Amino acid sequence: MALTTTGTEQHDLFSGTFWQNPHPAYAALRAEDPVRKLALPDGPVWLLTRYADVREAFVDPRLSKDWRHTLPEDQRADMPATPTPMMILMDPPDHTRLRKLVGRSFTVRRMNELEPRITEIADGLLAGLPTDGPVDLMREYAFQIPVQVICELLGVPAEDRDDFSAWSSVLVDDSPADDKNAAMGKLHGYLSDLLERKRTEPDDALLSSLLAVSDEDGDRLSQEELVAMAMLLLIAGHETTVNLIGNGVLALLTHPDQRKLLAEDPSLISSAVEEFLRFDSPVSQAPIRFTAEDVTYSGVTIPAGEMVMLGLAAANRDADWMPEPDRLDITRDASGGVFFGHGIHFCLGAQLARLEGRVAIGRLFADRPELALAVGLDELVYRESTLVRGLSRMPVTMGPRSA
């Protein structure tokens with residue numbers, strides 16, 4: 001648990017009531033303590049909460065993904081840069097090389113071609129949901145669409161999807177270290193076996209494309225790089241979108257004026273999804289960075305060798321960037337937010353997440369115009385994760401289907 005005191009108020013960070021509504025704590029930090037050193041289980045971490053600081057930090061080469069900057073200089077050469085060659089844990093030129101290779105398969109055109117299939121999945125799920133009685137919308141809808149999409153995209157067999165989703169949740173939530181290590185081992189082993197099957201029985205899915213991809217110099221992804229990339233795509237490819245859908249649906253259910261606007265003009269769904277990403281960001285904090293040298297943000301100097309977290313959810317509600325940040329407005333232009341990062345680490349799957357959000361939320365409210373929460377807001381339970389923000393469950397009454 002980390003505690004911040006601002007004025008006469010105390011705010012728990014990453015514990016207690018924080019999970020239900022973190023925004024008062026973020027607002028207090030932005031106003032009076034925007035570069036805050038926190039005591040977390042993995043060690044002290046500096047949290048940046050202002051939009052300008054977070055956006056600048058994404059492109060600051062002094063903030064490295066190389067954990068060895070926390071070690072004395074004479075010990076660094078004997079240690080591996082990262083325990084697994086995952087792109088989001090790398091600096092250039094290693095990051096540049098992997099991004100170039102993967103980008104050949106993960107194109108905007110390929111993502112846009114998925115829209116008919118995403119719509120088919122959403123409509124099929126909606127057709128099977130009852131009109132009465134409580135339904136857990138997270139489990140039966142928000143979770144199902146991204147999982148089916150990313151598994152089909154990568155070529156993961158349907159019978160394996162529940163296992164991989166369970167491992168992913170353990171890795172993303174604030175689970176015990178032993179549980180995380182066990183889940184990582186199981187996921188690594190599963191993906192290694194799956195990639196071997198793809199070598200002998202290739203298909204038209206993304207994993208087979210990654211096996212075949214090479215650049216003009218003949219460079220290819222190694223086996224460990226392939227496993228790490230598959231792991232990243234599987235986890236990031238559904239965790240963000242599940243929470244985008246859930247948070248977006250809840251935002252509309254709790255803001256009837258905005259729900260009415262969308263019902264009257266369904267073309268607002270694109271700007272609505274951008275606003276959902278800003279208003280209740282599905283990714284709360286970016287992965288840890290390490291200071292390669294002293295850095296200064298908002299007048300506070302962070303020494304070399306320290307860990308730094310970039311507060312995406314806090315930055316996206318910064319009034320210095322977005323007027324009236326605590327008001328939901330699906331007609332505003334929320335582009336420019338740091339929902340998916342910024343710079344060289346901008347999320348490779350941002351286009352797909354936005355597309356899934358537009359289809360899932362748009363089809364849901366068009367199909368079930370009387371959709372309503374089945375419990376009070378104080379009964380909703382959020383996941384306890386420093387990385388993502390989303391509901392564990394969302395009991396709803398679906399209501400009759402539209403004519």
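Placement of Cβ uses the backbone N, Cα and C atoms for every residue, glycine included.
These features come from Swiss-Prot:
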- C347: heme binding site (BINDING)
- T70 to R: Increases 25-hydroxylase activity 2.0-fold. Increases 25-hydroxylase activity 21.6-fold; when associated with V156L, E216M and E348R (MUTAGEN)
- V156 to S: Increases 25-hydroxylase activity 2.5-fold (MUTAGEN)
- V156 to L: Increases 25-hydroxylase activity 21.6-fold; when associated with T70R; E216M and E348R (MUTAGEN)
- E216 to A: Increases 25-hydroxylase activity 1.9-fold (MUTAGEN)
- E216 to M: Increases 25-hydroxylase activity 21.6-fold; when associated with T70R; V156L and E348R (MUTAGEN)
- E384 to R: Increases 25-hydroxylase activity 2.8-fold. Increases 25-hydroxylase activity 21.6-fold; when associated with T70R; V156L and E216M (MUTAGEN)
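Feature map: annotations from Swiss-Prot on the structure.
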{"residue": "T70", "record": "mutagenesis position", "Cβ neighbours (10 Å)": "15"}
{"residue": "V156", "record": "mutagenesis position", "Cβ neighbours (10 Å)": "23"}
{"residue": "C347", "record": "heme binding site", "Cβ neighbours (10 Å)": "18"}
{"residue": "E384", "record": "mutagenesis position", "Cβ neighbours (10 Å)": "13"}
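A helical conformation is recorded for T70 (mutagenesis position) in the three-state DSSP classification. Taking CA atoms as the reference points, C347 (heme binding site) and T70 (mutagenesis position) are 26 Å apart.
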